[in-house]
Amino acid sequence: MNKLKKEANVFFKKNQTAASLDFKKTLPSIELFSATLNSEESQSLDQLFLSESQNYSDEEFYQEDILAVKLLTGQIKSIQKQHVLLLGEKIYNARKILSKDHFSSTTFSSWIELVFRTKSSAYNALAYYELFINLPNQTLQKEFQSIPYKSAYILAARKGDLKTKVDVIGKVCGMSNSSAIRVLDQFLPSSRNKDVRETIDKSDSEKNRQLSDFLIEILRIMCSGVSLSSYNENLLQQLFELFKQKS
């Protein structure tokens, strides 16, 4: 019986080791995700340490400590980004399985609700992973990884072709979160912003149609040979001056 237990233990340990190695093979290289702090993040840390500067006695050791903490901060960001990608990969694979014919169309969504505290976090990780794997090279993947989380999630989730998203990555790389989001809104506006813009465009179109009707009527009256009053001449003069200012 003891011999059987020993053999079972050896078997399980071997399989556990093999599974661990297989998992490590799927892990992206840590070098790929070594996050460099952007200027804003680095300045924030400098500002934090500035208040501590009066306490140091050795300038050289103090600077070494600051550099070490900055390095650790970058490594923490790398680990966080690895986590998001690994999470996104698992959700991506689960969706492939749950999209098969023998599952209903709502199974994947129900699975998300069952597994995750919020659906948005799952879909954000999925969108993040999908954009990452579709980027054509490691340079772009590194640039995408350097973008602040919120901006990266928004970029991944926004509707738009890959070329546009690649262009946006180049534009926002190194920017702060708020600056990056402003650029995103310009080149990849959200559906809500598009709807508002379309409503404004429709409103302008309707006003222009009405203005065309009024102007045509004014031209018709003036061509009829009517004698304009000084008041109407003044109104027309104001209209011409306003038009010159806008043109």
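Along the chain as shown, residues are numbered 1 onward.
The backbone N, Cα and C atoms fix where each Cβ goes, glycine too.
Under the heading of natural variants, Swiss-Prot lists ASN9 to Asp and annotates it as follows: In plasmid pCHL1 and plasmid pCTT1.
Summarising the environment of GLN47 (variant position), the number of other Cβ atoms within 10 Å of its Cβ, over all protein chains shown, is 9. Quoted from Swiss-Prot, the note attached to the natural variant GLN47 to Arg states: In plasmid pCHL1 and plasmid pCTT1.
A natural variant is reported in Swiss-Prot for this position, LYS194 to Thr, and the note states: In plasmid pCTT1.
Taking a C-beta cut-off of under 8 angstroms and a sequence separation of 6 or more, SER205 (variant position) has no same-chain neighbours. In the three-state DSSP scheme, SER205 (variant position) is classed as helix. Record note (Swiss-Prot) on the natural variant SER205 to Leu: In plasmid pCTT1.
In sequence order, LEU228 make up the list of same-chain residues 6 or more apart from MET222 (variant position) whose Cβ falls under 8 Å from its Cβ. Where Swiss-Prot documents MET222 to Ile as a natural variant, the accompanying text is: In plasmid pCTT1.
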